[in-house]
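Per Swiss-Prot, the features are:
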type	residues	note
BINDING	184-301	3',5'-cyclic AMP 1 binding site
BINDING	302-416	3',5'-cyclic AMP 2 binding site
MUTAGEN	T129 to D	Confers increased sensitivity to rapamycin and enhanced accumulation of glycogen upon TORC1 inhibition
Amino acid sequence: MVSSLPKESQAELQLFQNEINAANPSDFLQFSANYFNKRLEQQRAFLKAREPEFKAKNIVLFPEPEESFSRPQSAQSQSRSRSSVMFKSPFVNEDPHSNVFKSGFNLDPHEQDTHQQAQEEQQHTREKTSTPPLPMHFNAQRRTSVSGETLQPNNFDDWTPDHYKEKSEQQLQRLEKSIRNNFLFNKLDSDSKRLVINCLEEKSVPKGATIIKQGDQGDYFYVVEKGTVDFYVNDNKVNSSGPGSSFGELALMYNSPRAATVVATSDCLLWALDRLTFRKILLGSSFKKRLMYDDLLKSMPVLKSLTTYDRAKLADALDTKIYQPGETIIREGDQGENFYLIEYGAVDVSKKGQGVINKLKDHDYFGEVALLNDLPRQATVTATKRTKVATLGKSGFQRLLGPAVDVLKLNDPTRH
């Protein structure tokens, strides 16, 4: 989908990717929101500075908002509608200046604005009825802020997704393969990823139908099961794709205008996921992950100096891996990239010429020596029974362990 975008958009995404690589955010969604909000402010400042120049060419950079209504409204209700447009999220509707300005997101789910949640619930309800939504045009003078949904993850245990339907094993495998490398799903655990797949809604689309239209408000992400689609930007065909591909990812992050028009070039079977469902799954997964890892982190003496907030941030950055008996986790001499915390299981630590020098079990840790001293791995670690570990990458090790790093240095066996 990225390759179907104009070069300017690809350049913007590359800048974003560079920021991600540099910051390695534990909360990707909030980092993204903050980043694009800043970029939008930069764009508005650029346009404002050049407003006289464009006025001289009869180009209106900051038009007054207009509205189209499917039914008459009173003056009072029209006033309310205008007010809502003026203060909506900057990512809701199409930006008419996308061709004028060319470019050269730490989230606490309990501290989000309720306004966007209400809007999303209303939109979700409208889609199930025959009454069409009221189209609103972009207003460039509105305040540039990003609203988030107020989603209470501790209430998710009783939540049932609207479109939940168990998929067959074959469907699960195909759909999992389709979303495996998508950056939005990389941090989901296997249970949450399976829930996402089972929440995908089947949609049949005939040949020639427009699936999404450039500039329209985006609420759905799509996976192509059967058929082929073409992508158009400004009426120019830029790409094609078929079974196993996906598009519309940005719609799951925020109300983003569609970057391209997608047309079915054959009869298609698609799977669709709406943004509200995805965000509930994502935040629910993060909340459960924090709860699960909090007990583990509190039980480890080396991490006792971390505050509750520090533990929460660390939990968000941890990944889980399972190793079977006899499987090598790290090998002596290899480059060290991860720090390991044993959730359960047992491992042997061995060195060449010395054999097994240590045995580790539940709530022990290893892999810190190479990261503390920027050295190759000093020993081989092998699972002796089924072992589940929480892993932390090198950048997260340096950023998130804080005062615990000093304790790790005191316990570093290479310094004794």
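Cβ atoms here come from the backbone N, Cα and C positions, even for glycine.
Between the C-alpha atoms of E332 (3',5'-cyclic AMP 2 binding site) and V229 (3',5'-cyclic AMP 1 binding site), the distance comes to 49 Å. For the recorded site, A317 (3',5'-cyclic AMP 2 binding site), the DSSP three-state label reads helix. In the three-state DSSP reading, V302 (3',5'-cyclic AMP 2 binding site) counts as helix.
The most crowded of the binding-site residues listed here (C199, A259, V302, A317, V347) is V347, judged by how many other CB atoms sit within 10 Å of its own CB. The number of other CB atoms found within 10 A of the CB of L392 (3',5'-cyclic AMP 2 binding site), across every protein chain shown, is 23. When secondary structure is read from DSSP and collapsed to three states, V229 (3',5'-cyclic AMP 1 binding site) falls in the strand class. Take the Cα of R377 (3',5'-cyclic AMP 2 binding site) and measure to each of the binding-site residues C199, Q214, V229, G244, A259: the nearest one is G244.
Of V302, A317, V347, L392, all annotated as binding-site residues, the residue with the shortest Cα distance to V229 (3',5'-cyclic AMP 1 binding site) is A317. Here D362 (3',5'-cyclic AMP 2 binding site) is compared against the binding-site residues C199, Q214, G244, A259, D274, and the shortest C-alpha distance is to C199. Around Q214 (3',5'-cyclic AMP 1 binding site), the C-beta neighbours below 8 angstroms that are at least 6 residues distant in the chain are Y232, V233, N234, P257, R258, A259, A260, T261. In this view, D362 (3',5'-cyclic AMP 2 binding site) is surrounded by 14 other Cβ atoms within 10 Å of its Cβ, with every protein chain counted.
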